[in-house]
Amino acid sequence: MREFTPTTLSEEERQELLGQLRRKEGRWLAWARACQTLLKNGLNPQTLFEATGFEPIQQNQITVAMQVYDSILRQDPPAHVRETYQEWGSDLLYELRELDQEQRSLCAQLALERKLDADQIREVAKATKDFCRLPKQPENFDRHPGDAVAHQCWRLAQERTDLTERSRLIARGLQFAQSAGARALIEALLLDLSGVPSRKPPMLPIYRLETEEDLPRLLPFAGTLPLSSSQIEAIAAVEAEGPFGLVSSPQGQQWLALPGWQAILTAEDPIACLEQIDRLPNAPEGPTEAVVLVVDRADRDWDADHFFLVEQAEGARIQWSPSAIAAPILGRLVLILRPKRVLDEAAIATPWQFEE
């Protein structure tokens, strides 16, 4: 079968390739190269199917298998491997598409040695892919597809309690094991005549903090307003230590834990206190309730865009002013936190009753 490089084809060359595919001249590699050439020259898969009888899924399979075959050639495989796959085996090579060149070559050889079909080589390829993804190569197992399957069987056999299933996995592992170390580990499983594997420890309950909000921030609690300036100033500044935000607590200090919201994280020296919401300037309409005020003592520069905790005659209060505040500023109001809304506590506490 005449081959064409994937450049711009003349109409005569195009018809010649279509005729060769329609008559299925040559072997699968020639078909794959013809399909690739025609597709790269603007023919769509459906039109190619109508002209040749090669379904789109078959076009894709043999084209991908051809690319796998070409990559295997770069690994200089034995002559019988090259020659065999020139004749047949596109379905086997297609299953190796997600492996690297080295593993493709080894799997292709293993498929011929073990006379594996497409379903079996798919399982081998998956085991090989999983094995190569392990952060550390398991001890006593080589980087070979056979040992990858053996490792999979060895691991699963230790988890099975059914003797029949365990025996099947051991037999399969011994069939594929390539290295002496892998074979020895699997043979050791045969010594356990009870068929009940020793119990392994459970998985560790490991979690990882993904965002700043996952890590709460502890704020020293000052009390309920109004407070004197001396009470505000007496609270020691808090500095969280380490990746988990450890806090050393002075004796007798009360604390309030809040989510790691950005407004709180950016505050340099925040403290928390309580106040009735109706006592705040520009308070929203509605029933009164106690709210948490977070105040940053490190920010004492007046700004008309913010509210401040200001020292007054009756004690510190939240204040806003369009012009500079003459009274001592004790800190900037960072946020106001309302309690969780409970719609009807009495209804929640009362069991529901239904009429028959």
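Quick reminder: no glycine exception, Cβ is built from N, Cα and C everywhere.
Substitutions noted, but not modelled.
Ser71 (mutagenesis position) carries a helical DSSP state (H, G or I). Around the Cβ of Ser71 (mutagenesis position), a 10 Å sphere holds 18 further Cβ atoms from the protein chains shown. Here Swiss-Prot notes a mutagenesis experiment, Ser71 to Ala, with the remark: Increases RbcL(8)-Raf1 complex formation.
A 10 Å cutoff on Cβ-Cβ distances gives Arg104 (mutagenesis position) a total of 25 other Cβ atoms nearby, all chains included. Secondary structure from DSSP puts Arg104 (mutagenesis position) in a helix. One mutagenesis experiment named in Swiss-Prot is Arg104 to Gln, and its note says Increases RbcL(8)-Raf1 complex formation, decreases RuBisCO holoenzyme formation.
The secondary structure of Lys126 (mutagenesis position), as reduced to three states from DSSP, is helical. The C-beta environment of Lys126 (mutagenesis position), restricted to residues of the same chain at least 6 apart in sequence and closer than 8 Å, is empty. In Swiss-Prot, a mutagenesis experiment is listed as Lys126 to Ala, annotated with the note Increases RbcL(8)-Raf1 complex formation.
Mutagenesis annotation in Swiss-Prot: Lys129 to Ala, described as Increases RbcL(8)-Raf1 complex formation, decreases RuBisCO holoenzyme formation; the structure shown retains the original residue. Applying an 8 A CB threshold to same-chain residues 6+ apart, the list for Lys129 (mutagenesis position) reads Glu98, Leu99.
The annotation that Swiss-Prot gives for the mutagenesis experiment Arg155 to Ala reads: Increases RbcL(8)-Raf1 complex formation. DSSP assigns Arg155 (mutagenesis position) to a helical segment in the three-state reduction.
Quoted from Swiss-Prot, the note attached to the mutagenesis of Glu159 to Ala states: Wild type. Within 10 Å of the C-beta of Glu159 (mutagenesis position) there are 11 other C-beta atoms, taking all protein chains into account.
Quoting Swiss-Prot on the mutagenesis of Arg208 to Ala: Incomplete conversion of RbcL(2)-Raf1 to holoenzyme.
Within the same chain, the residues at least 6 positions away from Arg338 (mutagenesis position) whose Cβ sits under 8 Å from its Cβ are Ile277, Glu289, Val291, listed in sequence order. According to Swiss-Prot, the mutagenesis experiment Arg338 to Ala carries the following note: Incomplete conversion of RbcL(2)-Raf1 to holoenzyme.
In sequence order, the mutagenesis positions near Ser71 (mutagenesis position) (Cα within 10 Å of its Cα) are Arg104, drawn from Arg104, Arg155, Glu159.
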